[in-house]
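If you look up Swiss-Prot, you'll see His83, His182 marked as heme b b562 binding site. Residues or ranges marked as heme b b566 binding site in Swiss-Prot (evidence: similarity to another entry): His97, His196. The ubiquinone binding site annotation in Swiss-Prot covers His201. Among the natural variants that Swiss-Prot reports, Tyr15 to Asn is described with the note: In strain: Isolate HS1224. For the naturally occurring variant Thr67 to Ser, Swiss-Prot gives the following note: In strain: Isolate HS1224. Looking at Swiss-Prot, the entry for natural variant Tyr107 to His says: In strain: Isolate MFL-CHI1. Under its natural variant annotations, Swiss-Prot gives Met108 to Thr the following note: In strain: Isolate HS1224. Where Swiss-Prot documents Ile153 to His as a natural variant, the accompanying text is: In strain: Isolate MFL-CHI1.
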Amino acid sequence: MTILRKTHPLAKIIYNSFIDLPAPSNISAWWNFGSLLGICLILQILTGLFLAMHYTSDTATAFSSVTHICRDVNYGWIIRYMHANGASMFFICLFLHVGRGLYYGSYMYPETWNIGIILLFAVMATAFMGYVLPWGQMSFWGATVITNLLSAIPYIGNSLVEWIWGGFSVDKATLTRFFAFHFILPFIISALAAVHLLFLHETGSNNPSGIPSDSDKIPFHPYYTIKDILGALFLILVLMVLVLFSPDLLGDPDNYIPANPLNTPPHIKPEWYFLFAYAILRSIPNKLGGVLALVFSILVLAIIPLLHTSKQRGMMFRPLSQCLFWLLVADLLVLTWIGGQPVEHPFITIGQLASILYFAILLIFMPIISIIENNLLKW
């Protein structure tokens, strides 16, 4: 067996990635989210596959096909709600995973970090298109509003929007192509995740102290396999509590109303995991400016490695940076809250201030505080 696992081309890759991988001895539970994201992805692909067996991507029947899944298909309701709430769990793990990377300086592995940003965009695109498929009110109007943002692109904007729609409005062609893309993207995400892992295993994992751990490595199995299984059990517990007790907690009631192009919902808003970006988009009165801010709110992560001015890698021993990091987390929570509120007096100003603070922390305060901490080390 030992000979086979070290010689067989396929077994060698699997064993070197999940069994014999040298891992730092001090990585905390914050390093569990990579495996949890893998589990979420597998879960989403499997539940999605079973949903696709019964779903019809036609404007006339899409809404009723989802109803049919919930009412008539054996355990269809649990598959549907596991898929919908699985997306929420996916994003919770994603945000915590990115937050861990920011806190502990994992962005100092630029290849892994940049593939991660591409993965984030791909998952966001997949989730957006998936939200359109049930063809409820929020599906239709969400698709209309978000795709319409592309019309802000100079010269080609309007043509681009009509090209994406496949007509002059969000209609049958749009739904069909969104279903096709929603089906294929998770497999592209799987391939990207494999590349993400490939780059990570070139350098080895970071650890909480930020100090190279080459002299102190332990095998991944059994130490971290058992740790990952514990994390997975906790993830499944939370997901199943959500699915079985309050499956609609994170959804929008408007999506139980079939799509009607003649009736606009009072408040158009995306799923909760996009609200922070939606708040940044709305905080800028100009359409093109808003779209740029929306894209840059995620793309800003790509320039974080260039703005690293500290002599230490992580924030474990940098209390000033820690304060700033948690201020950023609080700011993102405020943005998420604002994204779900109507566009009226106090919320507009709060949203604009929170958006300015978001970019200011990442682009201005973090590098400056790091320089101050470097100077404090000299005393």
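Quick reminder: no glycine exception, Cβ is built from N, Cα and C everywhere.
Annotated features taken from Swiss-Prot, shown on the structure.
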| residue | record | Cβ neighbours (10 Å) |
| --- | --- | --- |
| Tyr15 | variant position | 18 |
| Thr67 | variant position | 15 |
| His83 | heme b b562 binding site | 21 |
| His97 | heme b b566 binding site | 20 |
| Tyr107 | variant position | 24 |
| Met108 | variant position | 17 |
| Ile153 | variant position | 14 |
| His182 | heme b b562 binding site | 21 |
| His196 | heme b b566 binding site | 21 |
| His201 | ubiquinone binding site | 15 |
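Recorded residues Thr67 (variant position) and His83 (heme b b562 binding site) have their alpha carbons 15 Å apart, per Cα-Cα distance. Here the Cα atom of His182 (heme b b562 binding site) is found 31 Å from that of Tyr15 (variant position). Between the alpha carbons (Cα) of Tyr15 (variant position) and His201 (ubiquinone binding site) lies a span of roughly 12 Å.
Cα to Cα, Ile153 (variant position) and His97 (heme b b566 binding site) are separated by 32 Å. Reported as a whole number, the C-alpha separation between His97 (heme b b566 binding site) and Met108 (variant position) equals 15 Å.
The two recorded residues, His196 (heme b b566 binding site) and Tyr107 (variant position), have Cα atoms 13 Å apart.
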